[in-house]
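Asks: Features from Swiss-Prot:
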| type | residues | note |
| --- | --- | --- |
| ACT_SITE | CYS135 | active site, phosphocysteine intermediate |
| DOMAIN | 50-191 | domain 'Tyrosine-protein phosphatase' |
| MUTAGEN | ILE32 to Arg | Impaired CaM binding and loss of phosphatase activity |
| MUTAGEN | LEU35 to Arg | Impaired CaM binding |
| MUTAGEN | CYS135 to Ser | Loss of phosphatase activity |
| MUTAGEN | LYS166 to Glu | Impaired CaM binding |
Amino acid sequence: MSSRDRGSPSSSSSSSSLPGIEKYNEKVKNQIQALVRVIKVARTYRDDNVPSLIEQGLYLGSVAAASNKNVLKSYNVTHILTVASSLRPAHPDDFVYKVVRVVDKEDTNLEMYFDECVDFIDEAKRQGGSVLVHCFVGKSRSVTIVVAYLMKKHGMTLAQALQHVKSKRPVASPNAGFIRQLQDLEKSMQVSDQFFSF
């Protein structure tokens with residue numbers, strides 16, 4: 001996971017994000033960085049525990065939103081798609097889960113999961129339920145999956161899908177590697193459209 005997924009318990013903050021940390025020994029640096037991560041986790045749970053509605057039956061959010069059982073039930077969420085390597089299902093007896101174990105790094109291949117994630121979202125909707133797609137912060141990995149879903153299901157361009165998601169969840173910001181994978185998806189969809197237009 002990268003520092004893009006702020007607050008991630010397993011992400012390592014760069015020294016530059018904590019002014020003056022260079023003067024401490026490695027053990028103290030690690031302790032300070034761990035404390036900063038704990039504070040960020042607590043802030044995420046406090047401030048971001050309600051998912052964002054992207055479209056009918058599709059929500060996007062953070063780990064805190066995925067833990068908020070009462071809100072999820074009130075939104076008719078029946079399925080939860082977790083896009084993170086270190087997060088376990090919070091309520092395995094209450095929701096249908098799919099976990100895609102990936103880290104938020106530019107070299108992570110998230111594109112290989114696009115089709116199965118789209119199928120999972122479609123299945124939840126077919127059954128009359130709703131699905132929450134989340135990672136740790138609901139900023140990069142989960143956003144990438146939701147953008148890919150909108151592109152594949154509605155024929156949106158990358159720009160249209162990303163703008164729509166950002167209008168519903170302003171923190172949305174896939175890492176550069178995920179943007180490249182979405183650009184590849186867009187190109188493959190354009191080639192497919194050209195092929196079938198003959």
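A Cβ is built for glycine as well, from the same backbone N, Cα and C atoms used for every other residue.
Small disclaimer: the values here were computed from a predicted structure and weren't measured.
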Asks: Within 10 Å of each Cβ, count the other Cβ atoms and name the one among the mutagenesis positions ILE32, LEU35, CYS135 with the highest count.
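Replies: Buried the deepest by this measure is CYS135.
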Asks: What Cα-Cα separation, expressed in whole Å, is found between LEU35 (mutagenesis position) and CYS135 (mutagenesis position)?
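Replies: The Cα atom of LEU35 (mutagenesis position) is 21 Å away from the Cα atom of CYS135 (mutagenesis position).
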Asks: Whole-number Å distance between the CA of LYS166 (mutagenesis position) and the CA of CYS135 (mutagenesis position)?
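Replies: If we compare the Cα positions of LYS166 (mutagenesis position) and CYS135 (mutagenesis position), the gap is 16 Å.
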Asks: Work out how many Å separate ILE32 (mutagenesis position) and CYS135 (mutagenesis position) at their Cα atoms, rounded off.
Replies: 24
